[in-house]
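The block underneath contains the structure these notes are about, expressed in structure tokens.
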Amino acid sequence: MAEILLTSVINKSVEIAGNLLIQEGKRLYWLKEDIDWLQREMRHIRSYVDNAKAKEAGGDSRVKNLLKDIQELAGDVEDLLDDFLPKIQQSNKFNYCLKRSSFADEFAMEIEKIKRRVVDIDRIRKTYNIIDTDNNNDDCVLLDRRRLFLHADETEIIGLDDDFNMLQAKLLNQDLHYGVVSIVGMPGLGKTTLAKKLYRLIRDQFECSGLVYVSQQPRASEILLDIAKQIGLTEQKMKENLEDNLRSLLKIKRYVILLDDIWDVEIWDDLKLVLPECDSKVGSRMIITSRNSNVGRYIGGESSLHALQPLESEKSFELFTKKIFNFDDNNSWANASPDLVNIGRNIVGRCGGIPLAIVVTAGMLRARERTEHAWNRVLESMGHKVQDGCAKVLALSYNDLPIASRPCFLYFGLYPEDHEIRAFDLINMWIAEKFIVVNSGNRREAEDLAEDVLNDLVSRNLIQLAKRTYNGRISSCRIHDLLHSLCVDLAKESNFFHTAHDAFGDPGNVARLRRITFYSDNVMIEFFRSNPKLEKLRVLFCFAKDPSIFSHMAYFDFKLLHTLVVVMSQSFQAYVTIPSKFGNMTCLRYLRLEGNICGKLPNSIVKLTRLETIDIDRRSLIQPPSGVWESKHLRHLCYRDYGQACNSCFSISSFYPNIYSLHPNNLQTLMWIPDKFFEPRLLHRLINLRKLGILGVSNSTVKMLSIFSPVLKALEVLKLSFSSDPSEQIKLSSYPHIAKLHLNVNRTMALNSQSFPPNLIKLTLAYFSVDRYILAVLKTFPKLRKLKMFICKYNEEKMDLSGEANGYSFPQLEVLHIHSPNGLSEVTCTDDVSMPKLKKLLLTGFHCRISLSERLKKLSK
């Protein structure tokens, strides 16, 4: 893992050298020379780390100490850089020349110590004949495979067809005992893939449905809340008495629920008190997956069990072939030599029939040349015992990653098992960690480079795609529990991060912690009460119900912390006092608060001049101070709510940004900023803004957005919430890059073809008054794929989606979503040529009883 620390040091030294050059010019040129020397030496050391690791794996025990020395050196250099940069910046701010000189002298002395250690390491390296492999292209841009996964069948069940047919018949059998099907087997066999395919196929035959990930550390209250939301329990009833109201609703509904990855029977004992038995006359069904047959037997009886087995050799090779070649490639092995085919079969044999091992191996091989030599090297690395195949393959696939991608992959282990992780979060945390840097001459943004890395991880089958965005990009993802365990094990071994369970013990080890994640309230509280020394902590993740994390933080400075993520339970609201010591976290770059958290960010946050991302979840009421605008590095300011909650967050006049304090060049996201605290003329300065959401849009803002030449030329996503009818006509036709538009208007709003961007892909209309004239405009949009109408008022009871006189009617529309319509009783389409690509019609919300024409019935949920 030394290579990860070395990469971090290299990236940080590039940043510091650039800052010194800009800020100090020739005054501290010799410091820049030291930084450049650090960068060169760390690159050199990194170039032979892989060779050293190979020698260690080959049995050369002497190399182990060398790798440990390299890791400690890289860690100390990272500490030095993280400590040095804020001091220089602070002294520059107040023009403390003597203090700055003192810092520089101190830094130079530390560099001399490091130089002596580098000489010793290089001497030992030569003694052990460790060579420079020069195989660490950390700057590679992963574009070739960027879109390979986009059109893949996410429910591929090669080799499981018989299992699928048997389970489908069992689920639809009226005499199914207990109404439960239990899919059991060892990790990696495809239990979840098979269960989700079944669930999605049969759920339309039930009145309501729910899919829940249970995982190793479940919380019954959160599982029940998740089920309640999916089956349509009202928010009021969830707040009043979740358990009783959920049970009452399920008793009268025919439901199907998938509980994925149940580890033990204790959680079922809690859930069954609320979930009614499935063997009633109603005919409800329960699908569970578990690696433990006894769990399935306990829940559904012996007859419920369906044990998955490893794939037979031919089915294994069929899956391997499907993943190696493009999905539309009919030639397959036609152009391959017989020897390459045999090597491929041997590789598949080492995977032991485990689908996860097979697809991960195929993902790794897709990144290599399709030659006998390249594949033989993989085969030789897999060992000779079939039973070791899966573990070997997973570790080998990790080592096959580009060095710059390895810490990005390990980051998935910071989240709990089965957690759905937003791509936005991952990308911006990687950037905050300096895992992703933009080199000189590269015109692409860091976010684009990070997205390439995420695409590559999905393409290699190391990460599972969960959701896509409106334009086919990754919205969220998950990691398989076996790969999650690999992340945790590798991270612990290398001190990359620790989970709370292994953080206790030797105070010396605790003091070395660089990243820590808490999944449990009790463990978190016990840990902080032990008064640990956390001077080196960079990343803190807390997934908890107890809001005391904020009070515990008051006792620590966290001077090197640059990523803070607090995810609170949704089941209750927490009023917190965020300590003023937040202002001491001078290295903080990424802040995310999620859950029902009420409080105020302290004014001391203005000292956090390196903040890049502030992300406040839509359920949180967190007030930002006015000084948040002063961060020169701010890229994303997100408040994910456009209702009263967001208004409350900004109920301070001092939030109004000073046009001269704003640093607009880096800003890419401003989401749900109240118009009254945002001066429209600032829009001209936001030249790199990609996403904008404004609450309470004024006429002056509409006018500014509607001028002939677009003021926001890079804008891709625009969300506007109007509190009253705008007198100005909105015109967005001059914005070619806007692909996603959200308009929230409580009254009638005049719209025509000039009101919309020409390349719109997703459109949401909320609280609109919809008539046939607006509908006629929408039908002509040439690229619109998804249309959502949220609590709209319809002036006519019947909505006809058929083509107009010109023949147009949603030529590219794939999804139409109508939520809680007011005044609409019928949706029809009378011709066969309209909406030729429509795949799904969603009717959701209360009182959504709409009659549909025959064609639309087939597409509705």
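Glycine is treated like the rest: Cβ placed from N, Cα and C.
Quantities reported herein were computed from a predicted structural model and do not represent experimental measurements.
Annotated domain 'NB-ARC' per Swiss-Prot: 162-388, in sequence order. The ATP binding site feature in Swiss-Prot is assigned to GLY185, MET186, PRO187, GLY188, LEU189, GLY190, LYS191, THR192; the stated evidence is sequence analysis. Quoted from Swiss-Prot for the published mutagenesis LYS191 to Arg: Partially soluble, disturbed subcellular localization. For the published mutagenesis ILE257 to Phe, Swiss-Prot gives the following note: ToMV-B7 viral mouvement protein-dependent induced cell death. Looking at Swiss-Prot, you'll find the mutagenesis MET286 to Ile noted as follows: ToMV-B7 viral mouvement protein-dependent induced cell death. For the mutagenesis experiment ASP481 to Val, the note given by Swiss-Prot reads: Autoactive, constitutive cell death induction activity and normal plasma membrane localization. Swiss-Prot gives this note for the published mutagenesis TYR767 to Asn: Impaired ToMV-B7 viral mouvement protein-dependent induced cell death. According to Swiss-Prot, the mutagenesis experiment SER769 to Thr carries the following note: ToMV-B7 viral mouvement protein-dependent induced cell death.
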Checklist line | Of GLY185, PRO187, GLY188, LEU189, LYS191, TYR767, i.e. the recorded positions, those within 10 Å of ASP481 (mutagenesis position) when Cα atoms are compared | finding: PRO187, GLY188
Margin query: If you count CB neighbours within 10 Å, which one among the recorded positions GLY188, ILE257, ASP481 has the smallest count?
Written below: ASP481
Next item on the list: Between the Cα atoms of GLY188 (ATP binding site) and MET286 (mutagenesis position), find the distance and write it as a whole number of Å.
Entry: 22
Notebook entry, point to check: Within 10 Å of the Cβ of GLY185 (ATP binding site), how many other Cβ atoms can be counted across all chains shown?
Noted result: 22
Next item on the list: Name, in the order they occur in the sequence, the residues of the same chain whose CB lies under 8 A from the CB of THR192 (ATP binding site) and which sit 6 or more residues away.
Entry: ASP260, ASP261, THR289
Next item on the list: Compute the C-alpha separation of GLY190 (ATP binding site) from MET286 (mutagenesis position), stating it in Å without decimals.
Entry: 18
Check: Given the binding-site residues PRO187, GLY190, and counting only Cβ atoms in the protein chains shown, which has the most within 10 Å of its Cβ?
Finding: GLY190
Margin query: Applying a 10 Å Cβ distance cut-off over all chains shown, what neighbour count does MET286 (mutagenesis position) have?
Written below: 25
Notebook entry, point to check: Roughly how many angstrom lie between the C-alpha atoms of SER769 (mutagenesis position) and PRO187 (ATP binding site)?
Noted result: 51
Margin query: Excluding near sequence neighbours, so keeping only residues 6 or more apart in the same chain, what lies with its CB under 8 A of LEU189 (ATP binding site)?
Written below: LEU308, GLN309, PRO310, ILE354, PRO355, LEU356
Next item on the list: Kindly assign THR192 (ATP binding site) to one of the three DSSP-derived states: helix, strand or coil.
Entry: helix
Check: What other residues of this chain sit with their CB within 8 A of the center of the CB atoms of GLY185, MET186, PRO187, GLY188, LEU189, GLY190, LYS191, THR192, the recorded ATP site?
Finding: THR289, ARG291, LEU308, ILE354, PRO355, LEU356
Margin query: In the three-state scheme derived from DSSP, which category covers ASP481 (mutagenesis position)?
Written below: helix
Next item on the list: Sorry to bug you, but what's the C-alpha spacing from MET186 (ATP binding site) to TYR767 (mutagenesis position), rounded to the closest Å?
Entry: 49
Next item on the list: Quick one: pull the CA-CA distance for MET286 (mutagenesis position) versus ILE257 (mutagenesis position), whole Å only.
Entry: 5
